[in-house]
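J.: Swiss-Prot lists these features:
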MUTAGEN   ASP40 to Ala  Impairs deadenylation and decay of mRNAi-targeted mRNA; when associated with A-42
BINDING   ASP40, ASP161  divalent metal cation 1 binding site
BINDING   ASP40, GLU42, ASP230  divalent metal cation 2 binding site
MUTAGEN   GLU42 to Ala  Impairs deadenylation and decay of mRNAi-targeted mRNA; when associated with A-40
Amino acid sequence: MPAALVENSQVICEVWASNLEEEMRKIREIVLSYSYIAMDTEFPGVVVRPIGEFRSSIDYQYQLLRCNVDLLKIIQLGLTFTNEKGEYPSGINTWQFNFKFNLTEDMYSQDSIDLLANSGLQFQKHEEEGIDTLHFAELLMTSGVVLCDNVKWLSFHSGYDFGYMVKLLTDSRLPEEEHEFFHILNLFFPSIYDVKYLMKSCKNLKGGLQEVADQLDLQRIGRQHQAGSDSLLTGMAFFRMKELFFEDSIDDAKYCGRLYGLGTGVAQKQNEDVDSAQEKMSILAIINNMQQ
């Protein structure tokens, strides 16, 4: 069915605390055949700036991300599932997870909250019926979505998105050093393609997600600045770009694991000879130390 003819309620499932476990059961089945996952988050903006001396502007960008992710809470997560051809499962293909968030108690940027409210987010419902992040993390760990080498993650300018995901999965602050962040990221998300990073090799493509979608003649389903709709559009953009600019083959050595705007951004194993079990054990030790 053409995207323009699809109602968002037919393909995007709203997930709250009441239906979380039921929908995660469906995802455990879906990911077996649809292992390309486009992801987007909504979060309450940027509220602080790091102070002190920084090794470089790139180091500053990571410290900016780190201090804000540590202070703030994720509001929404969108996950869209496709196969390697960009084909969707029949029916629902996108899940929009709505997390607990309290405008009275939690920190936020007013401009960001106004934007999200104008985009249709229901903050009263987030407070009363939102998902507990710890419960979600427990279910995600055993979902077949993270910690799996065969799952490919698609994102757009996603440093903050993955920052919030690492915080959620580790239940701890982000590591002080960017290279430690990428080690942990690689454990949970072994294969990441950031569409904004891919755009560096796509002549004339520029701007944010909606601008890119317009240039690629893609039809949005749902509302902009909602995580489900944005994740769905991110997946569409990836597969259209892969076809138009990369001859349906993306060079992993050049693009996989690179996040736009963060350092070298390589979330890949440094040495293919390193035993992966030992690598994962060392990363888990880092996480354990962070939680203590």
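Cβ from N, Cα, C; glycine included.
Every position carries its original residue.
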J.: Cβ within 8 Å of the divalent metal cation 2 site centroid (ASP40, GLU42, ASP230 excluded): which residues?
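T.: Everything else in range on the chain: THR41, GLN76, LEU77, GLY78, ASP161, HIS225, GLN226, ALA227, GLY228, SER229, SER231.
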J.: Under 8 Å Cβ to Cβ from ASP161 (divalent metal cation 1 binding site), same chain, six or more residues apart: give me those in sequence order, or none if nothing qualifies.
T.: MET39, ASP40, THR41, SER155
J.: Could you state the whole-number distance in Å separating the C-alpha atoms of ASP230 (divalent metal cation 2 binding site) and GLU42 (mutagenesis position)?
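T.: GLU42 (mutagenesis position) has its Cα 10 Å from the Cα of ASP230 (divalent metal cation 2 binding site).
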J.: What does DSSP assign GLU42 (mutagenesis position), in three states?
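T.: The residue in question, GLU42 (mutagenesis position), is strand (DSSP, three-state).
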J.: So, in DSSP terms, is ASP230 (divalent metal cation 2 binding site) helix, strand, or coil?
T.: helix
J.: Including all protein chains shown, what's the count of other C-beta atoms within 10 A of the C-beta of ASP40 (mutagenesis position)?
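T.: Around the Cβ of ASP40 (mutagenesis position), 29 other Cβ atoms lie within 10 Å.
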J.: Comparing the recorded positions GLU42, ASP230, which residue's C-beta has the most other C-beta atoms within 10 angstroms in this structure?
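T.: Output for this query is ASP230.
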